[in-house]
Amino acid sequence: PDGRNAAAKAFDLITPTVRKGCCSNPACILNNPNQCG
């Protein structure tokens, strides 16, 4: 029952790192416009 919550927490931890790394890379920004806004 707790699996989805744990996954959401893990995603919240991972996302800022992805955002920083990806959004400093123009090619990645183009591939992930919703993450880099």
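Glycine residues also receive a Cβ, built from the backbone N, Cα and C atoms like all the rest.
Although substitutions are noted, the structure shown does not include any of them.
According to Swiss-Prot, the experimentally introduced change N25 to H is described as follows: No change in ability to inhibit alpha-3-beta-2 nAChR, decrease in ability to inhibit alpha-6/alpha-3-beta-2-beta-3 nAChR, 2-fold increase in ability to inhibit alpha-3-beta-4 nAChR. Contacts of N25 (mutagenesis position) defined by a Cβ separation under 8 A and a same-chain sequence distance of 6+ are given as none.
For the published mutagenesis I29 to A, Swiss-Prot gives the following note: 8-fold increase in ability to inhibit alpha-3-beta-2 nAChR, important decrease in ability to inhibit alpha-6/alpha-3-beta-2-beta-3 nAChR, and loss of ability to inhibit alpha-3-beta-4 nAChR. DSSP assigns I29 (mutagenesis position) to a helix.
In Swiss-Prot, a published mutagenesis experiment is listed as L30 to A, annotated 8-fold decrease in ability to inhibit alpha-3-beta-2 nAChR, decrease in ability to inhibit alpha-6/alpha-3-beta-2-beta-3 nAChR, and loss of ability to inhibit alpha-3-beta-4 nAChR. Long-range Cβ neighbours of L30 (mutagenesis position) (same chain, at least 6 residues apart, Cβ-Cβ under 8 Å): none.
Among the sequence features in Swiss-Prot, the mutagenesis site N31 to E is noted as follows: 3-fold increase in ability to inhibit alpha-3-beta-2 nAChR, important decrease in ability to inhibit alpha-6/alpha-3-beta-2-beta-3 nAChR, and loss of ability to inhibit alpha-3-beta-4 nAChR. N31 (mutagenesis position): 11 other CB atoms within 10 A of its CB, across all protein chains.
Looking at Swiss-Prot, the entry for mutagenesis of N31 to A says: Loss of ability to inhibit alpha-3-beta-2 nAChR, important decrease in ability to inhibit alpha-6/alpha-3-beta-2-beta-3 nAChR, and loss of ability to inhibit alpha-3-beta-4 nAChR.
There are 15 other Cβ atoms within 10 Å of the Cβ belonging to N32 (mutagenesis position). For the mutagenesis result N32 to A, the note given in Swiss-Prot is Loss of ability to inhibit alpha-3-beta-2 nAChR, important decrease in ability to inhibit alpha-6/alpha-3-beta-2-beta-3 nAChR, and loss of ability to inhibit alpha-3-beta-4 nAChR.
According to Swiss-Prot, the experimentally introduced change N34 to A is described as follows: 5-fold decrease in ability to inhibit alpha-3-beta-2 nAChR, decrease in ability to inhibit alpha-6/alpha-3-beta-2-beta-3 nAChR, and loss of ability to inhibit alpha-3-beta-4 nAChR. The secondary structure of N34 (mutagenesis position), as reduced to three states from DSSP, is helical.
In Swiss-Prot, a mutagenesis experiment is listed as Q35 to A, annotated with the note 6-fold decrease in ability to inhibit alpha-3-beta-2 nAChR, decrease in ability to inhibit alpha-6/alpha-3-beta-2-beta-3 nAChR, and loss of ability to inhibit alpha-3-beta-4 nAChR.
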*asked:* Out of N34, Q35, which of these mutagenesis positions shows the lowest number of other CB atoms within 10 Å of its CB?
replied: N34
*Calculate the distance in Å between the alpha carbons (Cα) of I29 (mutagenesis position) and Q35 (mutagenesis position), and round it to a whole number.*
8
